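Taken from Swiss-Prot, the feature domain 'YTH' covers 389-523, and the record attributes it to sequence analysis. Positions annotated as RNA binding site by Swiss-Prot: K395, S396, Y397, D401, W411, C412, N441, W465, W470. Y397 to A appears in Swiss-Prot as a published mutagenesis result, with the remark: Strongly reduced binding to N6-methyladenosine (m6A)-containing RNAs. Here Swiss-Prot notes a mutagenesis experiment, D401 to N, with the remark: Increased binding to N6-methyladenosine (m6A)-containing RNAs. One mutagenesis experiment named in Swiss-Prot is W465 to A, and its note says Abolished binding to N6-methyladenosine (m6A)-containing RNAs. Per Swiss-Prot, mutagenesis W470 to A is noted as: Abolished binding to N6-methyladenosine (m6A)-containing RNAs. Among the mutagenesis entries in Swiss-Prot is R506 to A, noted as: Reduced binding to N6-methyladenosine (m6A)-containing RNAs.
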Amino acid sequence: MSATSVDTQRTKGQDNKVQNGSLHQKDTVHDNDFEPYLTGQSNQSNSYPSMSDPYLSSYYPPSIGFPYSLNEAPWSTAGDPPIPYLTTYGQLSNGDHHFMHDAVFGQPGGLGNNIYQHRFNFFPENPAFSAWGTSGSQGQQTQSSAYGSSYTYPPSSLGGTVVDGQPGFHSDTLSKAPGMNSLEQGMVGLKIGDVSSSAVKTVGSVVSSVALTGVLSGNGGTNVNMPVSKPTSWAAIASKPAKPQPKMKTKSGPVMGGGLPPPPIKHNMDIGTWDNKGPVPKAPVPQQAPSPQAAPQPQQVAQPLPAQPPALAQPQYQSPQQPPQTRWVAPRNRNAAFGQSGGAGSDSNSPGNVQPNSAPSVESHPVLEKLKAAHSYNPKEFEWNLKSGRVFIIKSYSEDDIHRSIKYSIWCSTEHGNKRLDSAFRCMSSKGPVYLLFSVNGSGHFCGVAEMKSPVDYGTSAGVWSQDKWKGKFDVQWIFVKDVPNNQLRHIRLENNDNKPVTNSRDTQEVPLEKAKQVLKIISSYKHTTSIFDDFAHYEKRQEEEEVVRKERQSRNKQ
């Protein structure tokens with residue numbers, strides 16, 4: 001009985017031998033008997049993906065069921081280690097979805113447990129596997145940290161070299177590529193400094209290295225220690241004082257204040273705007289004031305003061321750059337005049353020193369002497385409390401025309417302005433005066449008051465103005481010739497001009513009688529320090545130059 005069963009079993013076992021069969025032979029073999037073999041083989045090689053191409057159809061779930069388990073384990077067990085380019089996707093059952101990103105980001109064994117990276121990175125795909133060693137089970141390395149072995153690469157891609165301080169892979173137990181820790185430490189330890197020795201490139205050539213503490217060598221596990229100069233940190237560099245910059249050469253001449261800017265450039269224009277008042281200074285020596293001031297005030301500047309103080313005063317006044325510059329006057333006079341911001345008669349500090357400047361200027365030019373002798377300018381007593389009369393604002397384009405109006409006792413406005421003034425003069429007749437409050441555009445002050453003495457003669461052209469476009473003329477008599485800053489009159493507002501200040505008026509803007517009384521009172525009582533008389537000689541010279549140019553133009557036109 002027993003012998004027969006043994007022979008029967010031996011005969012059946014010999015007939016059913018298979019190469020990879022089970023250890024215990026049975027009479028019948030079922031499909032379920034192979035599952036332990038497949039499952040065991042799957043567990044051993046679970047981390048070895050056979051995905052050489054990341055774009056295979058494994059992304060899509062299988063549409064039919066399979067009698068065997070689906071996984072990525074290699075079918076061959078010939079003994080060669082698999083080449084895991086991608087991580088495993090885990091056990092795939094029928095109907096489950098398989099996504100590529102599961103292998104690329106964050107899965108156990110994804111990019112971290114595998115020695116070689118997949119083709120998404122730039123490292124080569126065919127490294128020499130002999131350089132990795134054979135210790136440890138392939139694909140079953142433990143991950144030391146979440147980021148410990150990311151971005152690793154085989155040493156063969158470096159030409160068979162290792163990084164300073166990194167032994168061979170056969171002793172690496174942290175599942176990291178050779179030289180990873182040393183490379184990270186080398187990047188952290190980058191310093192600024194010169195390295196006296198040189199680093200050896202993988203091809204054997206010698207190049208000088210700067211700011212490297214660990215370098216690559218040609219030996220598999222040798223270390224190259226580079227003597228580095230004394231380390232210098234960024235903080236030490238930032239703490240060093242900046243190198244002193246060479247000082248720019250200053251112009252020769254009187255010493256000015258520390259950071260005073262140069263005086264503004266004055267452009268020479270024949271029309272005589274506010275930017276071109278006063279003697280034209282020479283370009284090479286803009287700082288020397290005696291030469292420009294010699295024309296309007298030759299004796300005034302030379303006698304009381306030396307030659308250099310005017311040059312000192314000019315930058316001191318121009319450095320604050322007060323809003324619109326007035327006509328060109330002596331800088332000390334202008335500073336004294338517009339430095340006062342109080343009410344009328346508040347120039348307690350300036351009259352004793354500066355106010356007499358207008359008197360000595362009488363000797364500057366004979367024409368001015370005749371005018372002062374024929375007219376009593378700036379009377380001490382003036383009837384400003386008018387019972388009847390009309391007052392108008394006159395805006396001039398240049399102070400040259402103011403000079404000629406005082407010289408010839410005439411004036412001319414625009415065509416519209418002439419009609420308005422002529423109508424007012426004829427309307428008042430002998431009932432009251434018609435006063436004109438003169439101001440130059442952009443000057444920042446009123447320069448005087450004149451009374452209209454005749455109706456407008458539309459058919460006559462004076463031919464003395466800085467521009468030839470004005471037609472008609474009428475006689476005027478100048479009463480006040482003084483510079484009154486706008487801040488003395490800005491509080492007076494005109495109800496017939498949108499309640500704007502009187503200083504913000506157009507040409508031939510009429511001032512209501514009650515407001516006109518206030519303006520006349522302030523102008524008459526204001527103790528001025530400057531006036532156009534200070535530069536009268538300068539405007540005389542400009543007029544002579546214009547006459548020469550006009551005659552030359554006329555002679556060319558005749559030819």
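Backbone N, Cα and C define each Cβ position, glycine as well.
Structure coloured by features recorded in Swiss-Prot.
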residue	record	Cβ within 10 Å
K395	RNA binding site	19
Y397	mutagenesis position	18
D401	mutagenesis position	21
W411	RNA binding site	30
N441	RNA binding site	12
W465	mutagenesis position	22
W470	mutagenesis position	20
R506	mutagenesis position	10
Could you round the CA separation between K395 (RNA binding site) and D401 (mutagenesis position) to a whole angstrom and send it over?
-> 11
Could you state the CA-to-CA distance between W411 (RNA binding site) and W470 (mutagenesis position) to the nearest Å?
-> 10
Which state, by DSSP, holds N441 (RNA binding site): helix, strand or coil?
-> coil
According to DSSP, which of helix, strand or coil covers D401 (mutagenesis position)?
-> helix
If you measure from the Cα of W465 (mutagenesis position), which of the recorded positions Y397, D401, N441, R506 is the nearest?
-> D401
If one measures from the C-alpha of N441 (RNA binding site) to the C-alpha of D401 (mutagenesis position), what distance in angstrom results, rounded to a whole number?
-> 12
Over all pairs in K395, S396, Y397, D401, W411, C412, N441, W465, W470, the listed RNA binding residues, work out the largest Cα-Cα distance in Å.
-> 17
From the Cα of Y397 (mutagenesis position) across to the Cα of R506 (mutagenesis position), what is the distance in angstrom?
-> 12
Collapsed DSSP category at W470 (mutagenesis position) | coil
Helix, strand and coil totals (DSSP H, G, I; E, B; other) for the domain 'YTH' (389-523) | 41 helix, 45 strand, 49 coil
In the predicted model, what is the mean pLDDT computed over the domain 'YTH' (389-523)?
-> 94
